[in-house]
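Could you have a look at this structure, given as structure tokens, before my questions?
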Amino acid sequence: MPSTFSGDETAPFFGFLGAAAALVFSCMGAAYGTAKSGVGVASMGVMRPELVMKSIVPVVMAGVLGIYGLIIAVIISTGINPKTKSYYLFDGYAHLSSGLACGLAGLSAGMAIGIVGDAGVRANAQQPKLFVGMILILIFAEALALYGLIVGIILSSRAGQSRAE
């Protein structure tokens, strides 16, 4: 049976791989950051239980990383429309690079947030003046994931520009 698809047959594979990469790698970063900083919060909570709610900030910041991957995965998956029957390799590669940019940036940010959050909440229990410094470092680590999200959106918007319309 002849195919009615006018693009490259393998192109949607790369597009969906980009969506999966964005979500999987971002969630891996979020999971690592949440687990690593959560261990620090639990250890600190034994000594200073009154600081637990204040020290939950790294856990929340790590959890947000998964949302960035979800956003890019949804953008990519809505860009893969089989009804148009024209999804080319350029589009698939653009979506793949978009997903990898967002996902790997989220993974690296999650690792940074986890390590800084773990050490930061433990140090905050002993010296409360370190809280502001910890928050600033966490913000810069979160910015890494935001850079990936922005680049992912830009790359994803490039898909579809290969068609002569």
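Glycine is treated like the rest: Cβ placed from N, Cα and C.
So Swiss-Prot has the following annotated:
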VARIANT   P2 to A  In isoform 2
VARIANT   S43 to C  In isoform 2
VARIANT   V74 to L  In isoform 2
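Are these features on the surface or tucked inside, and what are their neighbours?
In the three-state DSSP assignment, the secondary structure recorded for S43 (variant position) is helix.
Within 10 Å of the C-beta of V74 (variant position) we count 13 further C-beta atoms, all protein chains included. According to DSSP, V74 (variant position) is assigned to a helical segment.
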Excluding near sequence neighbours, so keeping only residues 6 or more apart in the same chain, what lies with its CB under 8 A of S43 (variant position)?
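Residues satisfying the criterion: R122.
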